[in-house]
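The domain 'C-type lectin' feature in Swiss-Prot is assigned to 109-217. Quoted from Swiss-Prot, the note on the mutagenesis of Y7 to F is: Loss of activation upon podoplanin or rhodocytin stimulation. Under the heading of mutagenesis, Swiss-Prot lists K150 to A and annotates it as follows: Substantial reduction in rhodocytin binding. K171 to A appears in Swiss-Prot as a mutagenesis experiment; the accompanying note says: Significant reduction in rhodocytin binding. In Swiss-Prot, a published mutagenesis experiment is listed as E184 to A, annotated Significant reduction in rhodocytin binding. One entry in Swiss-Prot concerns the mutagenesis experiment E187 to A. Its note says: Significant reduction in rhodocytin binding.
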Amino acid sequence: MQDEDGYITLNIKTRKPALISVGSASSSWWRVMALILLILCVGMVVGLVALGIWSVMQRNYLQGENENRTGTLQQLAKRFCQYVVKQSELKGTFKGHKCSPCDTNWRYYGDSCYGFFRHNLTWEESKQYCTDMNATLLKIDNRNIVEYIKARTHLIRWVGLSRQKSNEVWKWEDGSVISENMFEFLEDGKGNMNCAYFHNGKMHPTFCENKHYLMCERKAGMTKVDQLP
């Protein structure tokens, strides 16, 4: 462009530089970082949960294995202890054994302790006598018990078998009825014989007011493994 004096004037417009949106870039960066942190946190939580589940499963497994070993050890210990007790009985020197969970003068067999007492008592008195020792009158519910008791006493002894009336069924103290063919039951047809005693492998009904010796039974505890010979 030429001015009045003949000089050429250049009209140059300076371009303004584009402004960078600092706020927008900063916001995007924080979002990325927040997403990364969220993913890391979720991953840590999932990892901790998985670790916790694995830890519980491992503990349960080890506990189960330990219980199985303990149960197996107890079974072996029980059998061996009862073998030792039986041998002492066969030798006629029965004094019990330290491995037995039963008290002195109680016999250890199966899962129970058996007490043979020479006290002349009525059936009700015998029942109370056993109760006072945290036991019950003997219940015979399998053939092994029949043979075990038969081999260890030849005396008349009360057991926990009775009935309310002569026309009612015989029941054990826990309310269960006698099993068929478990033992020979000698019924003589006389009325009011509502209590039973055991003698030489057979069950006999008799009057509850009669006085006889008795047999008590209670659950055995754990075999004392550390006392085995």
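Using N, Cα and C of the backbone, Cβ positions are placed for all residues, glycine too.
Original residues throughout; no substitutions modelled.
Feature map: annotations from Swiss-Prot on the structure.
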{"residue": "K150", "record": "mutagenesis position", "CB count, 10 Å": "16"}
{"residue": "K171", "record": "mutagenesis position", "CB count, 10 Å": "15"}
{"residue": "E184", "record": "mutagenesis position", "CB count, 10 Å": "11"}
{"residue": "E187", "record": "mutagenesis position", "CB count, 10 Å": "10"}
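In the three-state DSSP assignment, the secondary structure recorded for K150 (mutagenesis position) is helix. A straight line from the CA of K171 (mutagenesis position) to the CA of K150 (mutagenesis position) spans 21 Å. Geometry remark: E187 (mutagenesis position) versus K150 (mutagenesis position), CA distance 19 Å. In this structure, the C-alpha atom of K150 (mutagenesis position) lies 13 angstrom from that of E184 (mutagenesis position).
Across the domain 'C-type lectin' (109-217), DSSP helix (H, G, I), strand (E, B) and coil residues number 20 helix, 40 strand, 49 coil.
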